[in-house]
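Here is what Swiss-Prot says about this protein:
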| type | residues | note |
| --- | --- | --- |
| MUTAGEN | His104 to Ala | Suppresses transport |
| MUTAGEN | Asp108 to Ala | Abolishes iron and manganese transport |
| MUTAGEN | Lys154 to Arg | Suppresses ubiquitination and loss of activity; when associated with R-179 |
| MUTAGEN | His205 to Ala or Glu | Suppresses transport |
Amino acid sequence: MASNSALLMKTIFLVLIFVSFAISPATSTAPEECGSESANPCVNKAKALPLKVIAIFVILIASMIGVGAPLFSRNVSFLQPDGNIFTIIKCFASGIILGTGFMHVLPDSFEMLSSICLEENPWHKFPFSGFLAMLSGLITLAIDSMATSLYTSKNAVGIMPHGHGHGHGPANDVTLPIKEDDSSNAQLLRYRVIAMVLELGIIVHSVVIGLSLGATSDTCTIKGLIAALCFHQMFEGMGLGGCILQAEYTNMKKFVMAFFFAVTTPFGIALGIALSTVYQDNSPKALITVGLLNACSAGLLIYMALVDLLAAEFMGPKLQGSIKMQFKCLIAALLGCGGMSIIAKWA
């Protein structure tokens, strides 16, 4: 079921890509610099190339550290998944994901889809970024809800013979063990849906920012951008790694999910380098494609951070039973959001 949900989200993103390329900018009245080489004196492809190659390996290592740290936390006594420290770290990582959606991905989408390089009609007459982010959040909600309910219904059918078909009786003393087990399985499924959908949104965003870095040749800003992206990927990986850990996948699946997260930004950088002769980040088609993808990623990340991560944690029995823990986790979430807000100055 979780794999079907991820497949649906991938299909939606692919449809958006095809739609963006189907929209023709042929009659554009954009300035001449749109889709052409920049006149910025800082642009130097020969000097930028070694920096971008270094960025591939540095960001790869930072991503591996970020996503791998939570996965190895079971081997550290004070970082057990049921402990207070791990809960605080999860809230910090959730704040990072929320900050990524609000401070990085969504503003980029607004900037791209309102660029002067795009036609006045329709791009400047309708807030496509906000609309698609909202739609993406609702679609994520639908997938999250339907995947859980379908699993619950399927599991309920499987235990009907033991319940003798009496779904309206108050025989809690007989069905309680089954219900607890069913609830545990449903929660595990939710963790798995969360991990897969969150990984999808992060991967799309990571490829996009990697592509942008690989295509740029601005030596005045590239060093700061690389440093910011290292912190960005490491902290974002912590959030994803925590979700993968809770999903209780097999070691092989954990490795595969961590691997794909770690390599997506370096892959995007390599792709940007390879396409740097033909890809122009200010061309209409590039702006539309990346802008639409960023809007969808933003809606997904914001929903996942607020609903499936922060709200689920704060409304759970652990935090509801301790005002002190609520305060600590709130501070951690604010620090995560604040950190990503600071990084937004450079990336």
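Using the three backbone atoms N, Cα and C, a Cβ is placed for every residue, glycine included.
Quantities reported herein were computed from a predicted structural model and do not represent experimental measurements.
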If you count other Cβ atoms within 10 Å of each one's Cβ, which of the mutagenesis positions His104, His205 has the most?
His205
In Å, rounded, how far does the Cα of His104 (mutagenesis position) sit from the Cα of His205 (mutagenesis position)?
10
What is the Cβ neighbour count of Asp108 (mutagenesis position) at a 10 Å cut-off, with all protein chains included?
24
Roughly how many Å lie between the Cα atoms of His205 (mutagenesis position) and Asp108 (mutagenesis position), rounded to a whole value?
11
